[in-house]
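Below: the structure, in structure tokens.
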Amino acid sequence: MEPAELEHALCGSLFSTQTPSWSSFGGPEHQEMSFLEQGDSTSWPSPAMTTSAEISLGEQRTKVSRWKSQEDVEERELPGLEGGPQSRAAAESTGLEATFPKATPLAQATPLSAVGTPTTERDSLPADCTASASSSSTDDLDQGIEFSAPAAWGDELGLVEERPAQCPSPQVPVLRLGWDDELRKPGAQVYMHFMQEHTCYDAMATSSKLVIFDTMLQIKKAFFALVANGVRAAPLWDSKKQSFVGMLTITDFILVLHRYYRSPLVQIYEIEEHKIETWREIYLQGCFKPLVSISPSDSLFEAVYTLIKNRIHRLPVLDPVSGAVLHILTHKRLLKFLHIFQRTLLPRPSFLYRTIQDLGIGTFRDLAVVLETAPILTALDIFVDRRVSALPVINEAGQVVGLYSRFDVIHLAAQQTYNHLDISVGEALRRRTLCLEGVLSCQPHETLGEVIDRIAREQVHRLVLVDETQHLLGVVSLSDILQALVLSPAGIDALGA
């Protein structure tokens with residue numbers, strides 16, 4: 001079947017004709033969360049054996065005027081996709097919201113300024129909430145891998161004989177840190193308190209659409225469907241067990257390519273005919289981990305902690321009674337929610353006027369990068385080994401010339417070029433038919449407030465930190481910012497755990 005026919009068949013038989021949208025505030029990410037190895041949820045309701053589902057929570061209600069701007073700027077998963085879900089106002093009063101208490105254990109985290117000495121175990125949590133926040137070791141590639149990939153998983157099956165060496169990270173100057181001093185100033189905990197006082201329900205969309213795959217679907221068709229619908233992940237429905245058993249994400253596609261492309265025993269075109277169920281059985285071999293999720297009544301503070309601590313990009317919000325997926329929270333959505341109130345209602349702490357160089361927010365050492373002349377296969381190796389979701393592409397002089405992300409990899413399926421992973425990353429970027437988020441940069445002298453505004457406005461997952469000559473200095477991600485604004489004032493370092 002020709003690609004065009006396949007795409008038409010997918011859209012006609014698997015999905016509704018409405019332009020789909022995937023709510024992602026804050027992915028990458030991310031981004032990305034593949035729950036292929038996560039356990040069953042037998043209590044979840046059946047989607048009536050359909051491959052797409054539209055979940056609406058509550059009726060459309062009149063929103064207060066200050067939220068009109070959010071409807072105008074509501075992000076889409078990809079530029080150009082219209083019809084994104086509307087955001088639910090935090091001030092919206094409904095009967096359902098009244099049933100969700102906002103005083104949760106993690107929401108009572110003590111601000112750093114309230115104690116005499118900074119805690120040594122910076123990511124320690126109350127005992128009654130530690131289990132919910134860290135019940136799964138499911139990790140994501142960058143702040144959002146779906147499941148952990150053992151370091152020697154290719155070697156143990158004799159599928160990968162040798163891996164190309166990773167591109168060395170450029171040497172960068174050590175930035176002066178002034179963040180600890182800022183945390184002790186008056187008003188430094190304003191964003192922490194805001195996220196503690198609002199629940200996940202407040203940040204949920206009033207209506208959102210989820211694309212659902214049956215585990216009997218062929219892998220190739222599933223990945224084509226991700227591209228056709230502009231989404232990065234889809235829940236998996238097992239018709240035999242009558243339950244959701246995980247999620248399929250872009251990371252799974254990367255792992256398929258990474259595992260079998262150089263295999264002398266299996267051809268890649270044979271793998272694409274496998275069903276999702278077969279891939280799960282081969283790769284996971286029965287090793288399932290519990291689904292990382294959150295309740296609508298949990299605070300946004302807990303959502304931020306869970307995303308960063310577990311290094312995932314997508315956090316399902318599950319109905320506490322039925323177990324149905326109500327929404328998917330992401331780094332982007334959480335930051336957008338906070339940013340809207342920051343601009344209009346919340347006071348601006350003094351640290352927003354400090355420069356990135358002063359505060360040291362971001363990653364500046366041991367950066368994962370790829371040369372523009374390196375083959376795509378090298379980028380896949382780095383994605384898996386370094387667990388990152390995007391790679392700054394640099395030339396021989398160390399200047400940033402592009403950004404290659406995990407979502408770029410899925411377009412290999414759309415272009416049917418996944419049998420040609422020896423082409424260079426630079427060539428792959430030039431062949432890219434869809435304009436993705438691209439490279440947005442910032443410089444050390446820019447303030448934290450300017451960086452947050454740019455990320456929220458451009459709806460990207462990260463900014464590349466460069467000097468005046470476009471040489472790479474570091475990366476400022478959504479996780480870095482949410483950690484600094486929300487968790488650090490409580491003495492919690494989820495990134496460093």
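The backbone N, Cα and C atoms fix where each Cβ goes, glycine too.
Values in this document were obtained by computation on a predicted structure and should not be read as measured data.
Among the natural variants in Swiss-Prot is A127 to S, noted as: In strain: Charolais, Holstein and Limousin.
The natural variant W153 to S is recorded by Swiss-Prot, whose note states: In strain: Charolais and Limousin.
Residues annotated as AMP 2 binding site in Swiss-Prot: R232, K332, S405, R406, F407, D408, R432, L440, H461, R462. Every protein chain shown contributes to the tally, and the Cβ of F407 (AMP 2 binding site) ends up with 26 other Cβ atoms within 10 Å.
Residues or ranges marked as AMP 1 binding site by Swiss-Prot: M247, L248, T249, I250, T251, D252, V292, H313, R314. Secondary structure from DSSP puts T251 (AMP 1 binding site) in a helix. Residue density at T251 (AMP 1 binding site): 33 other Cβ atoms are found within 10 A of its Cβ, drawing on all protein chains shown.
T249 (AMP 1 binding site): 32 other CB atoms within 10 A of its CB, across all protein chains. According to Swiss-Prot, the ADP 1 binding site annotation covers M247, L248, T249, I250, T251, D252, V292, H313, R314, on the basis of similarity to another entry.
In Swiss-Prot, the entry for natural variant R262 to W states: In strain: Charolais, Holstein and Limousin. The structure shown retains the original residue.
One natural variant catalogued in Swiss-Prot, D358 to Y, is accompanied by this note: In strain: Charolais. For the recorded site, D358 (variant position), the DSSP three-state label reads helix.
Here the residue is the original one, but Swiss-Prot notes a natural variant at this spot, T373 to M: In strain: Limousin. Sequence-distant neighbours of T373 (variant position) (same chain, six or more apart, CB under 8 Å from its CB) are E396, S424, V425, G426, listed in sequence order.
According to Swiss-Prot, the domain 'CBS 4' annotation covers 435-494, on the basis of sequence analysis.
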Whole-number Å value for how far R232 (AMP 2 binding site) lies from R314 (AMP 1 binding site) (Cα to Cα): 10
Which of R232, R314, R432, H461, the listed binding-site residues, has fewest other Cβ atoms within 10 Å: R432
Listed recorded positions D358, S405, R432, H461, filtered to Cα within 10 Å of T251 (AMP 1 binding site): none
Among the AMP 2-binding set R232, K332, S405, R406, F407, D408, R432, L440, H461, R462, as the record gives it, the longest Cα-Cα distance in Å: 24
Helix, strand and coil counts within the domain 'CBS 4' (435-494) (DSSP): 24 helix, 15 strand, 21 coil
10 Å Cα neighbourhood of T249 (AMP 1 binding site): matching recorded positions from R232, D358, S405: R232
Cα-nearest neighbour of D358 (variant position) within the listed binding-site residues, R232, V292, F407, H461: H461
